[in-house]
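**Student:** I'd like to ask you about the structure that follows.
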Amino acid sequence: MKWMFKEDHSLEHRCVESAKIRAKYPDRVPVIVEKVSGSQIVDIDKRKYLVPSDITVAQFMWIIRKRIQLPSEKAIFLFVDKTVPQSSLTMGQLYEKEKDEDGFLYVAYSGENTFGF
């Protein structure tokens, strides 16, 4: 998947930014959220999040649902590195396992359970 955040900011800039965030907020995780291209789901209004490391993936999904004002009857799927993360994992655990070389965790969302990458 092409990440707009990576295209808009150099690797050096992203590394410096994530290091600053982690130093200032050690109990939080820097997350980039973008829609899977081609998905019919609503666009999100912001893509950078600072998430408490102790919330679960399921709780984070609820935050994203609320951000895009998705009705409860509509489905949403989160992907990290083209796979659906276990919903019981904490965001801190997911971050440690899947963070990018730049220090951010990249999460894609879609209304369909397909990657479309």
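Note: Cβ is positioned from N, Cα and C throughout, glycine not excepted.
Quick caveat, the model's predicted, so the values are computed rather than measured.
Grabbed the feature section from Swiss-Prot, which reads as follows:
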- Arg47 to Ala: Strongly reduced interaction with UBA5 (MUTAGEN)
- Ser88 to Asp: Phospho-mimetic mutant; abolished localization to autophagosomes (MUTAGEN)
- Gly116 to Ala: Impairs localization at the autophagosomal membrane (MUTAGEN)
**Student:** To the nearest whole angstrom, state the Cα distance for the pair Ser88 (mutagenesis position) and Arg47 (mutagenesis position).
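**Tutor:** Given the Cα positions, Ser88 (mutagenesis position) is 23 Å from Arg47 (mutagenesis position).
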**Student:** List nothing but the one residue from Arg47, Ser88 whose Cβ has the fewest other Cβ atoms within 10 Å; the candidates are the mutagenesis positions.
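**Tutor:** Looking at the mutagenesis positions Arg47, Ser88, the Cβ with the fewest others within 10 Å is that of Ser88.
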